[in-house]
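Annotated in Swiss-Prot:
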MUTAGEN   PRO253 to Ser  In allele lin-61(n3624); does not affect binding to histone H3 trimethylated at 'Lys-9'; multivulva phenotype in combination with lin56(n2728)
MUTAGEN   PHE368 to Ser  In allele lin-61(n3736); reduces binding to histone H3 trimethylated at 'Lys-9'; multivulva phenotype in combination with lin56(n2728)
MUTAGEN   GLY371 to Glu  In allele lin-61(n3807); abolishes binding to histone H3 trimethylated at 'Lys-9'; multivulva phenotype in combination with lin56(n2728)
MUTAGEN   SER475 to Asn  In allele lin-61(n3447); reduces binding to histone H3 trimethylated at 'Lys-9'; multivulva phenotype in combination with lin56(n2728)
MUTAGEN   ASP549 to Ala  Reduces binding to histone H3 trimethylated at 'Lys-9'; in isoform a
MUTAGEN   PHE573 to Ala  Abolishes binding to histone H3 trimethylated at 'Lys-9'; when associated A-576 and A-580, in isoform a
MUTAGEN   TRP576 to Ala  Abolishes binding to histone H3 trimethylated at 'Lys-9'; in isoform a
MUTAGEN   PHE580 to Ala  Abolishes binding to histone H3 trimethylated at 'Lys-9'; in isoform a
Amino acid sequence: MLKLVILCFALFYNTVSSTRFLFGVEVKCDFDEVFQLTVSHWEDDGNTFWDRDEDITGRMTMFARKKIFFYQDGHHGFEFGKLEPYGWFLHNCTKNGNFREYRHGLSSTSGSNGLEYIEYTMSEFLKIVRANKKSDRKLDKTYLWESYLHQFEKGKTSFIPVEAFNRNLTVNFNECVKEGVIFETVVHDYDKNCDSIQVRWFARIEKVCGYRVLAQFIGADTKFWLNILSDDMFGLANAAMSDPNMDKIVYAPPLAINEEYQNDMVNYVNNCIDGEIVGQTSLSPKFDEGKALLSKHRFKVGQRLELLNYSNSTEIRVARIQEICGRRMNVSITKKDFPESLPDADDDRQVFSSGSQYWIDEGSFFIFPVGFAAVNGYQLNAKKEYIEHTNKIAQAIKNGENPRYDSDDVTFDQLAKDPIDPMIWRKVKVGQKFELIDPLAQQFNNLHVASILKFCKTEGYLIVGMDGPDALEDSFPIHINNTFMFPVGYAEKYNLELVPPDEFKGTFRWDEYLEKESAETLPLDLFKPMPSQERLDKFKVGLRLEAADMCENQFICPATVKSVHGRLINVNFDGWDEEFDELYDVDSHDILPIGWCEAHSYVLQPPKKYNY
């Protein structure tokens, strides 16, 4: 391996003259008014930069009050050995609001009027690499966490850790991806000169932020942000297992190695291997095995299942899986399964059309196995053949026999829930009261007074509804182990709004209402157990995440924890007003660590508006 390292490094060291660096730039304005800042590179005014890089061009305009944080590229030239950011500023951070031009110089910010320029050398943000995947133009519009990750390096923001969330991948990597772990990664310094050979080196994880890690190359100062599910990240010794003869993979350090080793590669390699790799915790082969399993899904495109009608919750319809993305599935009602003319897709998001998007997690309360409606006597809107098919399934289950499914049916076993303790289940009674986040609402920022209306035959399922004259009309089936039901008194205890029953007059008090209705509360041990305090403490105000909008579930957005209410977090979608905030249980599959979308090639919606 030593010869390969020296040969490869010697071959390419002389062909690449500089390495790109990122500068985090903080611009402060003395005046308490919204100001405008336009940043242009040297190329804009015809000045000659000593090593022109056509990829580093363009300009951007930003608006903010008091302060803007952004980043720009610079070069580290081996010949000159210095860092150099570059750019023109046009700004109106002045007493009279008139625009001033300011050319940035490393030594001084004089002449900037009320503007102050502060620079920080930042780590490189590496885009996720997906081998053998076609490019998707939709992903050109996806939002990236680059700016916030650079702010994290300055201690100005943070993220909810992966281990705080409910399971959101089909494979769990929490135990192997940790700070201090050493792994193999691709060195892209050689890409232009090494078409048929992949060059790798070793790096150590310094910080973990969601599915992004801040890593540093062994034996170099270079740091970079990498998605752990990128095809650029490997367990240690992966190269030897993937390419035993090392015909297609070689090891070589990044070009920006520590200066004292640039002319002594033998000592450099020995120091890296003996001093920083041998005996250290490394990313195991199980990591690579786990990544390979991510492409294997429990379900398949074309399978049919039963889907609750979100606009008429007393009805179930037949739907097909159109796309699969990790645990999330795009499902829709198709002409193939519907007994009448399909509703207009503009009025019904669950109906298939060329652009239909109805994305839900595989554990969503909206979906049921084939035969659920027949087993439980629930209203089913389907073709005659399907109804007859599911009636046979229901009869087989009733007789204790194995049902005969079609090959494309999603079965009860595929959507199985955890068993319920029979002793606890006996405590459940029709009429018992609880508090509910309405999963069919257009707003998810309060709780409602609700009741158990009836039992389903399928174990653990109930028909529930919000108290009031429309309780039956708006009722729906749900498994007792869910993220929407909470015990009586939860809203008051955790400072949330409790919506009283429709047509209720006066001030609502639970004790008075229960006495008036001659009702009792659903016992505490029927609800999901409260997570440990250690886990709840990982959800702090100001931490960032990705969240699926429960009103329009095809959209996953960058978001921030605004407040914490026991096991519920109030989430604000970045750039949106607080009226659009939504409450999520910490076990919800609709909240995700940062980096989930890019890891699954799913579009992360940009914030509605930028202020940096």
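Easy rule for this one: first residue shown is 1, then count along the chain.
Positions of Cβ are set from backbone N, Cα and C atoms, glycine also.
At each noted position, the model has the original residue.
In space, PHE368 is the closest of the mutagenesis positions PRO253, PHE368, GLY371, TRP576, PHE580 to SER475 (mutagenesis position), judged by Cα positions. In this view, the densest Cβ surroundings among the mutagenesis positions PHE368, PHE573, TRP576, PHE580 belong to PHE368, judged by other Cβ atoms lying within 10 Å. The two recorded residues, PRO253 (mutagenesis position) and PHE368 (mutagenesis position), have Cα atoms 52 Å apart. Note: the Cα of PHE580 (mutagenesis position) and the Cα of ASP549 (mutagenesis position) are spaced 9 Å from each other. The two recorded residues PHE368 (mutagenesis position) and ASP549 (mutagenesis position) have their Cα atoms spaced 21 Å from each other. You'll find the Cα of PHE573 (mutagenesis position) roughly 9 Å from the Cα of ASP549 (mutagenesis position). Under the DSSP three-state reduction, PHE580 (mutagenesis position) is assigned to helix. Taken residue by residue with DSSP, PHE368 (mutagenesis position) is part of a strand. When the Cα atoms are compared, TRP576 (mutagenesis position) and GLY371 (mutagenesis position) turn out to be 41 Å apart. Separating the Cα atoms of GLY371 (mutagenesis position) and ASP549 (mutagenesis position) is a whole-number distance of 29 Å.
Secondary structure at SER475 (mutagenesis position), taken from DSSP and collapsed to helix, strand or coil, is coil. When secondary structure is read from DSSP and collapsed to three states, ASP549 (mutagenesis position) falls in the coil class. Sequence-distant neighbours of ASP549 (mutagenesis position) (same chain, 6+ apart, CB under 8 A from its CB) are PHE555, ILE556, CYS557, PHE573, GLU582. For GLY371 (mutagenesis position), the Cβ neighbour count at a 10 Å cut-off comes to 27, with all displayed protein chains included. By the criterion of other Cβ atoms within 10 Å of the residue's own Cβ, the least surrounded of the mutagenesis positions PRO253, SER475 is SER475.
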